[in-house]
Amino acid sequence: MAQFEWVHAAWLALAIVLEIVANVFLKFSDGFRRKIFGLLSLAAVLAAFSALSQAVKGIDLSVAYALWGGFGIAATLAAGWILFGQRLNRKGWIGLVLLLAGMIMVKLA
């Protein structure tokens with residue numbers, strides 16, 4: 001793997017943000033009944049994968065994907081709480097903690 005460069009971390013951060021945007025648009029689309037939000041969601045997913053493809057040029061795929069997925073889930077959870085009033089129960093919080101612990105383990109491996 002090439003030496004770490006901040007540009008790859010920036011691409012990964014962009015991929016995470018775009019994934020969150022895609023998920024929020026998907027919720028707004030109401031099961032694709034509101035087509036513009038559905039299309040925006042698809043465009044954001046495509047852009048997220050494009051950014052992820054740039055990130056993996058300098059970050060191991062397993063690490064990049066774990067971080068992308070984990071931070072994407074955690075941030076989407078926060079967006080659901082802020083925008084839609086969605087809350088996690090105790091089991092949900094335990095799952096989130098396990099997810100974050102798994103991300104740390106993958107990064108340290």
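Quick reminder: no glycine exception, Cβ is built from N, Cα and C everywhere.
The Cβ of Glu5 (mutagenesis position) has 12 other Cβ atoms within 10 Å, all protein chains considered. In Swiss-Prot, the entry for mutagenesis Glu5 to Gln states: Decrease in spermidine excretion. The structure shown retains the original residue.
Looking at Swiss-Prot, the entry for mutagenesis of Glu19 to Gln says: Decrease in spermidine excretion. Other Cβ atoms within 10 Å of the Cβ of Glu19 (mutagenesis position) number 24 in total over all chains.
The 10 Å shell around the Cβ of Asp60 (mutagenesis position) contains 13 further Cβ atoms across the protein chains shown. Following the DSSP three-state reduction, the secondary structure of Asp60 (mutagenesis position) is coil. Experimental mutagenesis at this site is recorded by Swiss-Prot as Asp60 to Asn, annotated: Decrease in spermidine excretion.
For the pair Asp60 (mutagenesis position) and Glu5 (mutagenesis position), the C-alpha distance works out to 12 angstrom.
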